[in-house]
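Read the structure below first, then the notes.
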Amino acid sequence: MEHSSASVPAALPYYVAFSQLLGLTVVAVTGAWLGLYRGGIAWESSLQFNVHPLCMVIGMIFLQGDALLVYRVFRREAKRTTKILHGLLHVFAFIIALVGLVAVFDYHKKKGYADLYSLHSWCGILVFVLYFVQWLVGFSFFLFPGASFSLRSRYRPQHIFFGATIFLFSVGTALLGLKEALLFKLGSKYSTFEPEGVLANVLGLLLVCFGVVVLYILAQADWKRPSQAEEQALSMDFKTLTEGDSPSPQ
């Protein structure tokens with residue numbers, strides 16, 4: 001029975017592989033869109049703006065999605081290692097997204113454009129702040145010494161819920177930004193099936209598909225990482241060992 005509970009569900013590897021194929025395709029199509037129709041990327045030129053969508057797709061979509069899947073993919077590895085990988089992927093995603101934010105604000109400043117007036121920018125700042133807060137709270141509960149098993153168990157459902165919600169919010173914000181970029185450049189020509197518009201629409205569909213597949217994997221209760229009897233909290237607060245609580249699956 002123990003071997004059965006620790007075995008990998010038959011369909012899980014295929015869904016994970018499909019999610020990675022979609023995620024890499026999203027990044028590649030984003031690069032193709034920026035390269036073919038927006039002139040590529042550069043920091044010290046008018047192409048600086050293009051750093052923003054590329055960084056946001058890599059950080060807030062692809063890497064954030066992969067961070068959420070860590071506990072589904074690494075089912076038998078030590079919980080300590082899995083936690084650290086989960087946290088590091090979120091750190092990388094945050095840093096890359098921060099570069100994207102700096103790029104767009106710096107570009108606007110150089111061009112004399114207004115900041116934070118569109119729905120996309122409002123949603124973007126909100127999701128970025130929520131993402132940072134989610135990481136800080138998650139670090140405090142699951143990696144920082146001091147939190148007990150019982151406290152972690154009470155917070156874990158909220159952490160999982162808000163993690164999935166922020167990811168969904170990130171995908172929606174990316175779609176808003178994509179549409180905004182197309183309308184600014186193409187205007188009324190967007191309705192004439194311009195090649196750039198068609199490619200960007202395909203990118204939007206790929207973003208949705210990636211988000212749906214990641215959330216579907218997370219939603220399957222029997223695909224959660226099984227609890228291991230030997231798993232202990234990363235915290236060095238030894239009094240938790242006497243509280244009688246045990247880790248729960250994620």
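Heads up, the Cβ atoms here are built off N, Cα and C, so glycines get one too.
Nope, none of those substitutions made it into this model, it's the original residues.
Remember, it's a predicted structure, so these values are computed and weren't measured experimentally.
As annotated by Swiss-Prot, domain 'Cytochrome b561' applies to 18-219, with the evidence given as sequence analysis. Mean pLDDT, taken over the domain 'Cytochrome b561' (18-219), works out to 96 on the 0 to 100 scale.
If you draw a 10 Å sphere around the CB of HIS52 (mutagenesis position), it holds 24 other CB atoms from the protein chains shown. Among the sequence features in Swiss-Prot, the mutagenesis site HIS52 to Ala is noted as follows: Decreased protein abundance.
Here Swiss-Prot flags HIS52, ASP115, LEU116, TYR117, SER118, HIS120, GLU180 as heme b 1 binding site. Annotation note: HIS52 (mutagenesis position) sits in a helical segment as assigned by DSSP.
According to Swiss-Prot, the mutagenesis experiment ARG72 to Ala carries this note: No effect on protein abundance. Decreased reduction by ascorbate. In sequence order, LEU12, VAL16, ILE217, LEU218, TRP223, LYS224, ARG225 are the residues near ARG72 (mutagenesis position), counting only same-chain partners six or more apart with C-beta under 8 A.
Neighbour count (other Cβ atoms within 10 Å of the Cβ, all protein chains): 16 for LYS224 (heme b 2 binding site). As annotated by Swiss-Prot, heme b 2 binding site applies to ARG72, LYS79, HIS86, HIS159, LYS224, with the evidence given as similarity to another entry.
According to its DSSP assignment, LYS79 (heme b 2 binding site) is helical. Residues or ranges marked as L-ascorbate binding site in Swiss-Prot (evidence: similarity to another entry): LYS79, LYS83, ARG152.
Recorded in Swiss-Prot as a mutagenesis result, LYS83 to Ala carries the remark: No effect on protein abundance.
HIS86 (mutagenesis position): 21 other CB atoms within 10 A of its CB, across all protein chains. Following the DSSP three-state reduction, the secondary structure of HIS86 (mutagenesis position) is helix. According to Swiss-Prot, the mutagenesis experiment HIS86 to Ala carries the annotation: No effect on protein abundance. Decreased reduction by ascorbate; when associated with A-159.
Under the heading of mutagenesis, Swiss-Prot lists HIS108 to Ala and annotates it as follows: No effect on protein abundance. DSSP classifies HIS108 (mutagenesis position) as helix under the three-state reduction. Within its own chain, HIS108 (mutagenesis position) has ALA114, ASP115 as residues 6 or more apart in sequence whose C-beta sits under 8 angstroms from its own.
Of all Cβ atoms in the protein chains displayed, 19 besides its own lie within 10 Å of the Cβ of HIS120 (mutagenesis position). Swiss-Prot gives this note for the published mutagenesis HIS120 to Ala: Decreased protein abundance.
What Swiss-Prot says about the mutagenesis result for HIS159 to Ala is this: No effect on protein abundance. Decreased reduction by ascorbate; when associated with A-86. Taking a C-beta cut-off of under 8 angstroms and a sequence separation of 6 or more, HIS159 (mutagenesis position) has the following same-chain neighbours: GLN134, VAL137, GLY138, PHE141, PHE142.
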Look up TYR117 (heme b 1 binding site) in the DSSP assignment and reduce it to helix, strand or coil. coil
Between SER118 (heme b 1 binding site) and ARG152 (L-ascorbate binding site), the C-alpha gap once rounded to whole angstrom: 38
Taking the Cβ of each of the binding-site residues and counting other Cβ atoms inside 10 Å, which one has the highest number: ASP115, GLU180? GLU180
Spatial neighbours of GLU180 (heme b 1 binding site) among the mutagenesis positions HIS52, LYS83, HIS86, HIS120 [C-alpha, 10 Å]: HIS120
What's the CA to CA span in angstrom from HIS86 (mutagenesis position) over to LYS79 (heme b 2 binding site)? 10
Among the recorded positions listed here (HIS52, LYS79, LYS83, ARG152), which has the Cα closest to the Cα of LEU116 (heme b 1 binding site)? HIS52
